[in-house]
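Working notes, structure below.
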Amino acid sequence: MEGLLLLLPTAIIALYLYISLIRRSRKKHNLPPGSDGWPFLGETFSYLKPHSAISIGRFMEDHISRYGKIYRSNLFGEPTIVSADAELNRFVLQNEGRLFECSYPRSIGGILGKWSMLVLVGDMHRDMRMISLNFMSAARLRTRLMPEVERQTLLVLRSWREGSTFSAQEEAKKFTFNLMAKHIMSMDPGEPETEMLRREYITFMKGVVSAPLNFPGTPYWKALKSRSSILAVIERKMEERIGRRDRGDGGVEDDDLLGWAMNQSNLLKEQILDLLLSLLFAGHETSSMALALAIYFLESCPEAVRDLRDEHLAISMSGKEGECGLSWDQYKQMEFTHCVINESLRLGNVVRFVHRKAIQDVQYKGYDIPCGWKVLPVFAAVHLDSTLYSDPHRFNPWRWQSSSSKTTAANFMPYGGGLRLCTGSELAKLEMAVFLHHLVLNYQWKLAEPEQAFAYPFLDFPKGLQIKVRAIT
């Protein structure tokens, strides 16, 4: 009791200083309108309240209605400018490193690692990004990655039994995880070590999106344990290759990302470990959710499935005699497929917002963004803006074929933008296109029970997106 009484004056002083700081900032700057919410807590819990993935949620709707598309708040423990404005979002992303920099909560860096590309800034981020870009270059996509994408697609689809019911979300995760494990460390699907890594990764992901409470039994604590297990696997692979290299016994494995980072960069072991872990996270989780969304939206739009199937029937008949598998030229013919991919990403919004911080005082549209303030460009709010997209809550892949498609594309940021544009965006589109090609040619599907995607803010299908499939004969 005595200890609590001693803490009370400290808490009151801290609260007073916090309120005084906010008030001084308001007087000094012409801030956007908004609300600071509760001291310290701000409005974070309301902002993160789960809602339908094809909406921006009650919090955003109410704040935009009351304050406009640019407003201030207090989120994640920091004063924040929230932007549902397409022009400001582009301005923030295009001025990375000059006016703004990446600024995720510390808990993200704690679990992904301090050398993760998601949290790095400056020269180190540039160097890590270059390694990733070179590994996933257009030439490698054509020659090395596309055949493997098709192989992993067929492995998953051929395991489906006629008339069976299963989780499409889990199948999508299995597909993208096996693909990334193969690309990153040449690990084959179904092998005990690969399956162990996948189980650890499931635990790891639950912690990434949980509250950062690090004590035994919490998802965050379990995720840190899984992080250690995953890194141990990567480190063991590194040591095996160093041993083979010392013996002059190289191999095909050196052509994966681990070999690429070891042989064509000056990265330290710790940096390579965090790089591979973060790319496994980025390449698996977002791509699998995007694919699950496409399956979900297509199920309720038979016209789109019909047009998609017609396109892929024509493509499958265009192959050259003796040619095995899809060619790059055939992939480039998948025009409507890319409309479906774009629309799934626009409506579903896998990446709903990003974290940035002003590194100097910035003025925009008459408002001040003070140095040190967080800025959240909310892509979902732009993608679902009725002034930019007609009937924005309807799945309409044909909108990407219209005369206004250039305007539509200008406001489309599913992979971020600027210096931090997702390095795996082309690979992600390739994965979805190849999977959809074989899916629509070989199967019909329907939802086994009513379902919808929710934003937590990470996306998830609460029931796993259960579907029932029937083979096309």
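Counting begins at 1 with the first residue displayed.
Cβ coordinates come from backbone N, Cα and C, glycine included.
A mutagenesis experiment is reported in Swiss-Prot for this position, Phe59 to Tyr, and the note states: Mimicking CYP90G4, increased cholesterol 16S,22S-dihydroxylase activity and production of furostanol-type steroid; when associated with K-106; A-109; F-145; S-149; S-203; G-278; G-282 and F-364. Using a 10 Å radius centred on the Cβ of Phe59 (mutagenesis position) and all shown protein chains, the other Cβ atoms total 17.
Sequence-distant contacts of Arg106 (mutagenesis position), defined as residues of its own chain at least six apart whose C-beta falls under 8 angstroms from its C-beta, comprise Pro212. For the recorded site, Arg106 (mutagenesis position), the DSSP three-state label reads helix. One mutagenesis experiment catalogued in Swiss-Prot, Arg106 to Lys, is accompanied by this note: Mimicking CYP90G4, increased cholesterol 16S,22S-dihydroxylase activity and production of furostanol-type steroid; when associated with Y-59; A-109; F-145; S-149; S-203; G-278; G-282 and F-364.
Cβ environment of Gly109 (mutagenesis position): Ser116, Val119 lie under 8 Å away, each six or more residues apart in the same chain. Quoting Swiss-Prot on the mutagenesis of Gly109 to Ala: Mimicking CYP90G4, increased cholesterol 16S,22S-dihydroxylase activity and production of furostanol-type steroid; when associated with Y-59; K-106; F-145; S-149; S-203; G-278; G-282 and F-364.
According to DSSP, Leu145 (mutagenesis position) sits within a helical segment. Within the same chain, the residues at least 6 positions away from Leu145 (mutagenesis position) whose Cβ sits under 8 Å from its Cβ are Met136, His183, Leu427, Leu430, listed in sequence order. Mutagenesis annotation in Swiss-Prot: Leu145 to Phe, described as Mimicking CYP90G4, increased cholesterol 16S,22S-dihydroxylase activity and production of furostanol-type steroid; when associated with Y-59; K-106; A-109; S-149; S-203; G-278; G-282 and F-364; the structure shown retains the original residue.
Quoted from Swiss-Prot, the note on mutagenesis experiment Val149 to Ser is: Mimicking CYP90G4, increased cholesterol 16S,22S-dihydroxylase activity and production of furostanol-type steroid; when associated with Y-59; K-106; A-109; F-145; S-203; G-278; G-282 and F-364. Using a 10 Å radius centred on the Cβ of Val149 (mutagenesis position) and all shown protein chains, the other Cβ atoms total 25.
For Thr203 (mutagenesis position), applying a Cβ distance below 8 Å and a minimum sequence separation of six or more within one chain yields Lys222, Ala223, Lys225, Ser226. Here the residue is the original one, while Swiss-Prot reports the published mutagenesis Thr203 to Ser with the comment Mimicking CYP90G4, increased cholesterol 16S,22S-dihydroxylase activity and production of furostanol-type steroid; when associated with Y-59; K-106; A-109; F-145; S-149; G-278; G-282 and F-364.
For Ser278 (mutagenesis position), the same-chain residues 6+ apart in sequence whose C-beta sits under 8 angstroms from its C-beta are Leu112, Gly113, Ser116, Met117, Leu118. Record note (Swiss-Prot) on the mutagenesis of Ser278 to Gly: Mimicking CYP90G4, increased cholesterol 16S,22S-dihydroxylase activity and production of furostanol-type steroid; when associated with Y-59; K-106; A-109; F-145; S-149; S-203; G-282 and F-364.
The C-beta environment of Ala282 (mutagenesis position), restricted to residues of the same chain at least 6 apart in sequence and closer than 8 Å, consists of Met117, Leu118, Cys422, Gly424. Recorded in Swiss-Prot as a mutagenesis result, Ala282 to Gly carries the remark: Mimicking CYP90G4, increased cholesterol 16S,22S-dihydroxylase activity and production of furostanol-type steroid; when associated with Y-59; K-106; A-109; F-145; S-149; S-203; G-278 and F-364.
A mutagenesis experiment is reported in Swiss-Prot for this position, Tyr364 to Phe, and the note states: Mimicking CYP90G4, increased cholesterol 16S,22S-dihydroxylase activity and production of furostanol-type steroid; when associated with Y-59; K-106; A-109; F-145; S-149; S-203; G-278 and G-282. Within 10 Å of the Cβ of Tyr364 (mutagenesis position) there are 18 other Cβ atoms, across all protein chains.
Per Swiss-Prot, heme binding site is recorded for Cys422. Classification of Cys422 (heme binding site) by DSSP places it in coil, neither helical nor stranded. A simple way to gauge crowding: the CB of Cys422 (heme binding site) has 18 other CB atoms within 10 angstroms, across all the protein chains here.
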Rounded to a whole number of Å, the separation of the Cα atoms of Tyr364 (mutagenesis position) and Val149 (mutagenesis position) comes to 44
What does DSSP call Tyr364 (mutagenesis position) in the simple three-state scheme? strand
What's the CA to CA span in angstrom from Phe59 (mutagenesis position) over to Val149 (mutagenesis position)? 39
